[in-house]
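Accompanying notes for the structure given below.
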Amino acid sequence: MTNIRKTHPLMKIMNNSFIDLPAPSNISSWWNFGSLLGACLVIQIITGLFLAMHYTADTTTAFSSVTHICRDVNQGWIIRYLHANGASMFFLCLFLHVGRGMYYGSFTLTETWNIGIILLFTVMATAFMGYVLPWGQMSFWGATVITNLLSAIPYMGTDLVEWIWGGFSVDKATLTRFFAFHFILPFVILALVMVHLLFLHETGSNNPLGIPSESDKIPFHPYYTIKDLLGLMFLLITLMILVLFSPDLLGDPDNYMPANPLSTPPHIKPEWYFLFAYAILRSIPNKLGGVLALVMSILILAIIPMLQTAKQRSMTFRPLSQIMFWILTADLLILTWIGGQPVEHPFVTIGQVASILYFSLILIIMPTVSLFENKMLKW
């Protein structure tokens with residue numbers, strides 16, 4: 001008799017996706033991040049659901065309701081900190097996942113890559129709106145500054161900003177709609193993840209050598225299920241250490257002050273995972289130019305497949321490209337650091353140099369180096 005998991009319409013889909021899926025025999029731990037991101041999403045949806053049971057999306061009570069969750073709700077503090085730090089782990093895994101894709105040439109699977117970029121934008125939008133909900137000083141001013149950027153759009157900018165605000169400033173209407181969007185978007189992300197996996201399973205995974213692996217596949221279960229469980233264990237241990245020992249390490253102290261439209265914090269800055277983009281935004285003196293650079297800093301990922309000049313897919317055997325890749329990584333770390341610094345000398349100059357280097361590396365330097373490596377293959 002055939003196993004039910006191979007015949008039942010629903011279980012058959014699960015089986016072909018997570019059990020009998022033929023996977024390359026040599027994928028390394030860098031391929032763990034997909035499952036870790038799935039785990040992060042599940043953690044965020046579950047903790048978020050429990051937070052939403054006690055949260056009130058109203059300017060007068062939002063801050064108090066978050067305090068109430070931490071003080072009065074059973075295990076409320078751990079749910080709140082799991083959700084806040086879970087977002088940090090989510091973005092850490094996202095950046096490593098995208099970096100893996102760039103290093104090993106996974107962007108040649110263009111459909112999967114493009115859905116991934118849409119996912120990245122959606123997750124960033126969700127995280128931004130979630131940061132506004134506690135209605136602390138940084139929540140309010142972050143919302144004001146970031147939504148205000150849309151006013152740089154010619155002709156319709158101001159109308160667009162007021163439409164998003166639901167009034168003439170960030171107020172009750174803004175908070176209510178942000179909560180509504182923050183609640184619904186994770187389910188949109190869930191749907192996009194399914195599309196992401198659908199496209200991935202059309203072609204099969206890439207591998208560290210960047211070569212076809214049809215001739216040497218192994219079943220996903222038990223080999224990669226156990227490997228993913230090991231990665232998940234590391235993720236959960238890291239998350240729990242963060243939550244239980246220093247839950248506010250990655251947060252901003254200003255957000256423990258209730259939102260006050262009459263008092264601007266000395267340094268308005270987003271959470272750490274947006275700092276690199278924020279630094280690029282600030283490095284351009286022109287408002288519209290800054291907004292375009294901000295959007296392009298992520299959207300540039302979409303043109304990476306077109307900039308592929310190398311004859312080898314992966315960077316495994318391309319030492320010069322490897323050096324450029326790690327310079328790009330260092331550059332992003334510098335931008336992250338600069339995004340959290342005040343707008344003064346020498347940080348402004350460092351930010352401008354790092355921003356120019358970021359775009360130059362992706363658009364000019366890395367494709368040129370790849371061409372040079374193609375020549376080296378003939379020597």
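Cβ coordinates come from backbone N, Cα and C, glycine included.
Per Swiss-Prot, the feature heme b b562 binding site maps to H83, H182; the stated evidence is similarity to another entry. In the three-state DSSP assignment, the secondary structure recorded for H83 (heme b b562 binding site) is helix.
Around H97 (heme b b566 binding site), the same-chain residues at least 6 positions away in sequence with a Cβ under 8 Å from its Cβ are F33, G34, L37. Under the heading heme b b566 binding site, Swiss-Prot lists H97, H196, citing similarity to another entry as support.
Under the three-state DSSP scheme, H201 (ubiquinone binding site) falls in the helix class. Per Swiss-Prot, the feature ubiquinone binding site maps to H201.
According to Swiss-Prot, the natural variant T2 to A carries this note: In strain: Isolate RMR 24. Following the DSSP three-state reduction, the secondary structure of T2 (variant position) is coil. In sequence order, no residues are near T2 (variant position), counting only same-chain partners six or more apart with C-beta under 8 A.
One natural variant named in Swiss-Prot is V42 to A, and its note says In strain: Isolate Jorg 37. The Cβ neighbour count for V42 (variant position), using a 10 Å radius over every protein chain in view, is 13.
According to Swiss-Prot, the natural variant F183 to Y carries the following note: In strain: Isolate Jorg 33. The secondary structure of F183 (variant position), as reduced to three states from DSSP, is helical.
Natural variation at this site is recorded by Swiss-Prot as L185 to M, annotated: In strain: Isolate RMR 24.
According to Swiss-Prot, the natural variant P186 to T carries this note: In strain: Isolate YLE74. All protein chains included, P186 (variant position) registers 18 other Cβ atoms within 10 Å of its own Cβ.
Here the residue is the original one, but Swiss-Prot notes a natural variant at this spot, V195 to I: In strain: Isolate RMR 44. The Cβ of V195 (variant position) has 14 neighbouring Cβ atoms from other residues within 10 Å, across all protein chains displayed. DSSP assigns V195 (variant position) to a helix in the three-state reduction.
The Cβ of F234 (variant position) has no same-chain neighbour under 8 Å that is 6 or more residues away in sequence. For the natural variant F234 to L, the note given in Swiss-Prot is In strain: Isolate Jorg 64.
While the structure shown retains the original residue, Swiss-Prot records the natural variant G251 to D with this note: In strain: Isolate Jorg 64. In sequence order, A84, E271 make up the list of same-chain residues 6 or more apart from G251 (variant position) whose Cβ falls under 8 Å from its Cβ. DSSP assigns G251 (variant position) to coil, not to a helix or a strand.
The Cβ of T316 (variant position) has 17 neighbouring Cβ atoms from other residues within 10 Å, across all protein chains displayed. One natural variant catalogued in Swiss-Prot, T316 to A, is accompanied by this note: In strain: Isolate Jorg 37.
Secondary structure at M324 (variant position), taken from DSSP and collapsed to helix, strand or coil, is helix. One natural variant catalogued in Swiss-Prot, M324 to T, is accompanied by this note: In strain: Isolate YLE199.
In this chain, none of the residues that are 6 or more apart from H345 (variant position) has a CB less than 8 Å from its CB. In the three-state DSSP scheme, H345 (variant position) is classed as coil. As a natural variant entry, H345 to Y appears in Swiss-Prot alongside the note: In strain: Isolate 00-016A-8EBC, Isolate RMR 24 and Isolate YLE199.
Here the C-alpha separation of V42 (variant position) and H182 (heme b b562 binding site) works out to 15 Å. For H83 (heme b b562 binding site), the count of additional Cβ atoms within 10 Å of its Cβ stands at 21 [all protein chains shown]. Taking the Cα atom of each, T316 (variant position) and H182 (heme b b562 binding site) are about 39 angstrom apart. Fewest other C-beta atoms within 10 Å: among the binding-site residues H182, H196, H201, that description fits H201. With respect to V195 (variant position), the closest of these binding-site residues in Cα terms is H201, chosen from H83, H182, H201.
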